[in-house]
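A.B. asks: This is the structure I have questions about; it appears just below.
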Amino acid sequence: MQDDLLMDKSKTQPQPQQQQRQQQQPQPESSVSEAPSTPLSSETPKPEENSAVPALSPAAAPPAPNGPDKMQMESPLLPGLSFHQPPQQPPPPQEPAAPGASLSPSFGSTWSTGTTNAVEDSFFQGITPVNGTMLFQNFPHHVNPVFGGTFSPQIGLAQTQHHQQPPPPAPAPQPAQPAQPPQAQPPQQRRSPASPSQAPYAQRSAAAAYGHQPIMTSKPSSSSAVAAAAAAAAASSASSSWNTHQSVNAAWSAPSNPWGGLQAGRDPRRAVGVGVGVGVGVPSPLNPISPLKKPFSSNVIAPPKFPRAAPLTSKSWMEDNAFRTDNGNNLLPFQDRSRPYDTFNLHSLENSLMDMIRTDHEPLKGKHYPPSGPPMSFADIMWRNHFAGRMGINFHHPGTDNIMALNNAFLDDSHGDQALSSGLSSPTRCQNGERVERYSRKVFVGGLPPDIDEDEITASFRRFGPLVVDWPHKAESKSYFPPKGYAFLLFQEESSVQALIDACLEEDGKLYLCVSSPTIKDKPVQIRPWNLSDSDFVMDGSQPLDPRKTIFVGGVPRPLRAVELAMIMDRLYGGVCYAGIDTDPELKYPKGAGRVAFSNQQSYIAAISARFVQLQHNDIDKRVEVKPYVLDDQMCDECQGTRCGGKFAPFFCANVTCLQYYCEYCWASIHSRAGREFHKPLVKEGGDRPRHVPFRWS
């Protein structure tokens, strides 16, 4: 078949006679099988230029003819390794190739010399195409499948045009025109068996973009039969070639194909071919003209996207618990937990906030309250409205913090894990333009030099803001020196405490600052601020808080936090659902007492029966007193106010046989019985009377 093309170059035969002659001519089986995989160039290079082709692509090289003119052939697997003659050499005269001889460029149009130059020269803006082709902005130019197209627009494009064009008369012999090499006609393409139908605009866009004139035949049905036979014979050859894609892994990263081996382990959806010579079979979700438009679908089964040198590992690149749907994490909102995580897909802020609010309002187990207070449920709000003020528990937070968890989740560094973090490096939060206090304005300073006085202490800390130095029994002692080497700094502004914390050095979870005295220079002293978030801790938020199951713990060391008190009591008696540290309503510093609420009566009775508890935690080891917490606004449990005129009951019997509030009349009546005459009533003393702190809802 190739000898006929070369020996009949001087004389032109009619097109129908060429097709009839090709159908009658017997072809060896090897020639037919090599036909689809050996596309012919539209130009005939010189003999010395074709010498490198068999060495680099031996599988695609046909038997070399004996004539001086040889047809250039390229490998179907490596479109990037196309060997075409330099553009400076004038090509010899061409003739229209027969449909049986002009084979399809298979997966890309870069196999022909003219089309390859069009890709290389016209893909980048500002460079004039060498071959005279022109790119239209309004038509997608599917030059190579990696630039946004699929295989269907290229395979069988010319053959589709043959069926739509009426058969013209036999072409007359035309003289060769060596002066017009840019108008070289590409080889005729034949339809791929894998793509029986073509997109309606594929041929229009390709023809308009490149201005190539299809090679028309007088017998399209005959050419279709030849094309179908050749394509069917090439099925086994093409499939065997793609099955050996692992062996040509190095060829994808050849100099003519610098982008082929890039990101082999990534998601093929992210692989966007941006370089010339990218390997065939790498799809791209972006259109070269309009990146927002995805390419049209195709029936072609693409070859493997990227050859991998090693098998993929089964472990995901994200943690498995990131996609849980039990609301146990805040990484992805509920709407996005069913699909893989995509860093380029920014979900809406509204969904994120609603998801965090829903997660924060779920029952808290072993979590701290944020510094402005816990995210309150409806039952929690009801309990605090009725009992929190009577119990003297100070909640230093506006109510809006409980409704919107934005500040708590984004600005609170220790939210959700405050039991393990000190929260000393957290900045002061702001809400609605108003600063929200995070620390008490009263700061403990320990390890002072023995010869330092009040004025020297004030001078050492005045740079952080206005303050007053105080220590226990200062007014009675009339001394200018702290008696036990420690003092309290009372700052006027909470921001001064934050500045002091920022200036300290942290070691083993403790803060230190160097202070000088007349005899000691730069002595490290311990700075111990009180974080307001350490005042309350919820062990089990699913249980209601019952003030009649709450105990009072006296003599609590001031460094002890609510979480530590809850852990100690839960370890001893179990059933702890809440623990709180009593703080001063003005300075919000611990007063040395705490309260623990239990979820069951057994734990409550066990705690009050012990009377004393040994608190041990880190450096703390102290024996404290435990007794029932007495409320002063309870009605008599015996008469319900009928005998006392509706007054509150002043007495509470802490004996396990009673555990009730009594008015004076009922107390005398009940405890006059045998076995109860030794019960002692508990009375709310004036000094221990709780203060009613109204909620700050705004």
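Just so you know, glycine gets a Cβ as well, placed from its N, Cα and C.
Relevant sequence annotations retrieved from Swiss-Prot are reproduced here:
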- 441-532: domain 'RRM 1' (DOMAIN)
- 549-631: domain 'RRM 2' (DOMAIN)
- L349 to A: Abolishes nuclear export; when associated with A-353 (MUTAGEN)
- L353 to A: Abolishes nuclear export; when associated with A-349 (MUTAGEN)
- R441 to A: Does not impair RNA binding (MUTAGEN)
- F444 to Y: Does not impair RNA binding (MUTAGEN)
- F444 to A or N: Abolishes RNA binding (MUTAGEN)
- G446 to A: Does not impair RNA binding (MUTAGEN)
- F488 to A: Reduced RNA binding (MUTAGEN)
A.B. asks: Roughly how many angstrom lie between the C-alpha atoms of R441 (mutagenesis position) and F488 (mutagenesis position)?
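C.D. replies: About 10 Å separates the two Cα atoms.
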A.B. asks: Limited to the domain 'RRM 1' (441-532), I'd like the whole-number average of pLDDT.
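C.D. replies: Averaging the confidence scores along the domain 'RRM 1' (441-532) gives 91.
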A.B. asks: Counting every protein chain present, what is the number of Cβ atoms, excluding its own, within 10 Å of the Cβ of F488 (mutagenesis position)?
C.D. replies: 19
A.B. asks: Which residues, sitting 6 or more apart from G446 (mutagenesis position) on the same chain, put a CB under 8 Å from its CB?
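C.D. replies: The list for G446 (mutagenesis position) reads G485, Y486, V525, Q526, R528, given in order along the sequence.
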A.B. asks: Output, ordered by sequence, the same-chain residues six or more apart from F444 (mutagenesis position) with a CB under 8 Å from its CB, or 'none'.
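C.D. replies: Result: Y486, F488, Q526, I527, R528, P529, W530, R558.
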A.B. asks: Counting by DSSP secondary structure, give me helix, strand and coil numbers for the domain 'RRM 1' (441-532).
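C.D. replies: Breakdown, helix to coil: 26 helix, 31 strand, 35 coil.
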